[in-house]
Amino acid sequence: MPLSSQPAILIIGGAEDKVHGREILQTFWSRSGGNDAIIGIIPSASREPLLIGERYQTIFSDMGVKELKVLDIRDRAQGDDSGYRLFVEQCTGIFMTGGDQLRLCGLLADTPLMDRIRQRVHNGEISLAGTSAGAAVMGHHMIAGGSSGEWPNRALVDMAVGLGIVPEIVVDQHFHNRNRMARLLSAISTHPELLGLGIDEDTCAMFERDGSVKVIGQGTVSFVDARDMSYTNAALVGANAPLSLHNLRLNILVHGEVYHQVKQRAFPRVT
C-alpha cells in the first residue's frame, strides 16, 4: 500500500477549513478509506458535543463514507460502552474535535475505549485526527493551559498528562495565531527530551508510519528540538523568571514540507 493511502495521525492546529477546499479534513477522510471509510467522531472536549458532533457528521457525510457515528461520551463509564467498543473495532478513522483538552482527557484517559483506539492507531490499522484540544492531547505530556505574549517562564504554562498517542511530542495549537511560542518554549524547558510542535490554525502535522511528518494547510508548523540543548536555567530560577535555553534547534515548515523525526531534519517540498 503506498504511503499516501495508509492510515496516519493528523494533528490539527484548530480552525481548519470546513467550508471551501477542506483540504485537511479531505486528507483525513482519504486516509480513513475515502468512500469506504467508517468514521467515529468524538466531540467530548466540547461544551456542546451534540452540536459539534453533528457538524462534523454533516461534513464527512457530504464527502461520502460507508458509515459515521458520533461517540457522544459524557462520562467515564461510557469509555467501556459495548456498542462504542464494537464500533471502534470496525472503524477506519477516529476524529477528536476541539474544546477543552482537560475535559477530553478526563473522560477518555485510561478507558478501555481509548486504550483500544491507541492500540489500533499504533498498529497502523486506523487513522486518528485531533483538532485544537483534540491536538493538544496527542502527547503523553500535554499543555493544559497558560498564557501568551510574555517571555518564556515556567509560570506561563500548565502541564498535565495527555492521551499518549505520540508520546515523544508536546503540542501547542492556534500557535502563531495566539502568540504561543514562549509557552511552548516554557514547556520544553522542563521536558527537553520531547519534540515541541507549534501548529497554526488551518494547518496540520501529519505523522506517517515511516517517521516523517508532513505539513498540510495554510499556516506553519514549528518544530522545536531541545534534545541537544546545552543549558537551561529552568531549575535555578523562580517560576516567573525569564528562561534561558541554549542550543535549541528550530524548524518552521509550510505546506508540503516534511520533517523526519529520526533524522531530525527538515526537507523542502518536492515539486
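A Cβ is built for glycine as well, from the same backbone N, Cα and C atoms used for every other residue.
Residues as originally present; substitutions not included.
Feature list (source: Swiss-Prot):
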- Ser132: active site, charge relay system (ACT_SITE)
- His174: active site, charge relay system (ACT_SITE)
- Glu201: active site, charge relay system (ACT_SITE)
- Asp100 to Ala: 2.5-fold decrease in enzyme activity (MUTAGEN)
- Gln101 to Ala: 5000-fold decrease in enzyme activity (MUTAGEN)
- Asp172 to Ala: 5000-fold decrease in enzyme activity (MUTAGEN)
- Arg178 to Ala: 100-fold decrease in enzyme activity (MUTAGEN)
- Arg183 to Ala: 10000-fold decrease in enzyme activity (MUTAGEN)
Task = For Arg178 (mutagenesis position) and Ser132 (active site, charge relay system), determine the Cα separation and express it in whole Å.
result = 12
Inquiry  = Tell me which of the recorded positions Asp100, Ser132, Arg183 ends up closest to His174 (active site, charge relay system) in space, Cα to Cα.
reply    = Ser132
Request  = Within 10 Å of Glu201 (active site, charge relay system) by C-alpha distance: pick out those among the mutagenesis positions Asp100, Gln101, Asp172, Arg183, and say none if nothing qualifies.
outcome  = none
Remark   = Filtered by Cβ under 8 Å and at least 6 apart in sequence, the residues in the chain of Asp100 (mutagenesis position) near it are Ala45, Ser46, Arg47, Ala133
Key: Among His174, Arg178, Arg183, which are recorded positions, the residue with the most C-beta atoms within 10 angstroms of its C-beta   = Arg183
Request  = Count, for each of the recorded positions Asp172, Glu201, the other C-beta atoms lying within 10 angstroms of its own C-beta, and report the residue with the smallest count.
outcome  = Glu201
Task = For Gln101 (mutagenesis position) and Ser132 (active site, charge relay system), determine the Cα separation and express it in whole Å.
result = 8
